[in-house]
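Working notes, structure below.
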Amino acid sequence: MNIKSLLLGSAAALVAASGAQAADAIVAPEPEAVEYVRVCDAYGAGYFYIPGTETCLRVHGYVRYDVKGGDDVYSGTDRKGWDKSARFALRVSTGSETELGTLKTFTELRFNYSASNSREDGYYGTNSDGTVMQFAYIQLGGLRVGIDESEFQTFTGYLGDVINDDVISAGTYRTGKISYTFTGGNGFSAVIALEQGGDNDGGYTPVFKDSQGREINGRGYQIDGYMPDVVGGLKYAGGWGSIAGVVAYDSVIEEWATKVRGDVNITDQFSVWLQGAYSSAATPDQNYGQWGGDWAVWGGLKYQATQKAAFNLQAAHDDWGKTAVTANVAYELVPGFTITPEVSYTKFSNEWKRELGNDTLDDAWGGIVRFQRSF
């Protein structure tokens with residue numbers, strides 16, 4: 001056997017061995033394509049598609065810390081020291097398109113903490129904390145069901161951009177409800193709502209009494225039977241501003257209340273608003289007309305002084321003679337982080353002194369600084 005024959009034989013053996021190994025080899029499957037989270041811009045900034053679905057999700061909220069001093073401008077009592085409170089609000093929003101319209105949900109969970117020095121001796125304070133499901137509703141097109149704020153409060157718009165905005169309360173806040181909002185293409189909108197009644201998430205806490213004049217603890221503003229509270233409203237909005245009105249029927253006390261509000265954009269930086277209200281019950285111990293007496297009026301302005309700083313002013317007065325004035329400057333230190341120093345003044349009338357059970361009340365000055373990070 002010569003060298004040439006030996007080399008040819010060795011090569012043939014190697015080819016045969018390689019073929020046998022290839023026949024025994026396991027073929028690995030191709031890796032699946034990675035599905036990255038997609039941005040969803042159909043419902044605003046911050047939404048993304050939940051993988052494997054056409055539902056868009058947004059996680060947002062805020063963290064805030066408040067420091068208060070001076071008098072409590074709601075009750076008129078002297079704080080005797082600093083009051084501190086903190087809140088973490090976690091919000092989750094979803095949205096998707098269906099054959100019946102846009103399907104949305106919104107939830108907000110609040111974690112609260114507060115520490116107070118408001119004892120008469122000013123020496124010992126009190127602490128409290130708690131967690132609450134503030135909002136949880138489903139919306140399909142214009143139909144909304146769940147826990148939300150009353151249309152009597154939101155349809156006309158909130159009061160001014162101040163922290164102590166409801167020293168003279170303009171109505172209840174959180175409630176269970178079924179509502180329908182019609183939005184036209186020409187700036188007009190209308191709403192009708194059936195509501196369970198509020199839980200007094202506002203500024204004034206009423207004192208309910210039985211037929212013998214004894215105080216009833218733990219009662220809120222909820223309905224006491226099958227008949228719901230009813231709210232209806234109309235609004236027109238344009239580039240110049242808006243005008244809106246609402247009327248509400250309180251099924252518990254069988255009385256009604258109404259509000260009308262106008263907003264005007266003087267310039268891109270300067271806007272003003274005015275709101276008037278009337279209640280047939282003439283008492284704050286109710287779900288909607290929580291001001292004193294028959295009527296109340298609120299007004300305010302906002303001036304965007306710079307890109308970072310805004311000045312806000314609000315004044316209010318009711319039929320019982322209470323006057324409340326608040327002013328602040330909201331300064332955005334960096335995007336998403338705002339510091340707001342605010343000062344408030346309240347003048348109490350004789351009727352409010354009797355309502356609050358404190359004949360020594362006269363006026364109250366209070367201040368607050370809010371630190372808030374929104375995301």
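The backbone N, Cα and C atoms fix where each Cβ goes, glycine too.
Note that the structure is predicted; figures quoted are calculated from it, not measured.
The DSSP secondary structure for K80 (variant position) is coil. Within 10 Å of the C-beta of K80 (variant position) we count 16 further C-beta atoms, all protein chains included. Looking at Swiss-Prot, the entry for natural variant K80 to N says: In strain: Fr11 and Wf21.
A natural variant is reported in Swiss-Prot for this position, S85 to G, and the note states: In strain: De12, Fr7, Pt1 and Thomsen. Non-local contacts of S85 (variant position) by the CB criterion (under 8 A, 6+ apart in sequence, same chain) comprise Y65, D66, K68, N112, Y113, S114, A115. DSSP assigns S85 (variant position) to a strand segment in the three-state reduction.
The natural variant Q134 to E is recorded by Swiss-Prot, whose note states: In strain: 686, De12, Fr7, Fr11, Pt1, Thomsen and Wf21. Annotation note: Q134 (variant position) sits in a strand segment as assigned by DSSP. Counting Cβ atoms from all protein chains shown, Q134 (variant position) has 19 others lying within 10 Å of its own Cβ.
Around Q153 (variant position), taking its Cβ as the centre, 27 other Cβ atoms fall within 10 Å, counting all chains. Among the sequence features in Swiss-Prot, the natural variant Q153 to H is noted as follows: In strain: 686, De12, Fr7, Fr11, Pt1, Thomsen and Wf21.
Within 10 Å of the C-beta atom of T172 (variant position) sit 27 other C-beta atoms, taking all shown protein chains into account. Swiss-Prot lists T172 to S among its natural variants, and the accompanying note reads: In strain: 686, De12, Fr7, Fr11, Pt1, Thomsen and Wf21.
In this structure the C-alpha atoms belonging to T172 (variant position) and Q153 (variant position) are separated by 7 Å. K80 (variant position) sits 33 Å from Q153 (variant position), taking the Cα positions as reference. A gap of 15 Å separates the Cα atoms of Q153 (variant position) and Q134 (variant position).
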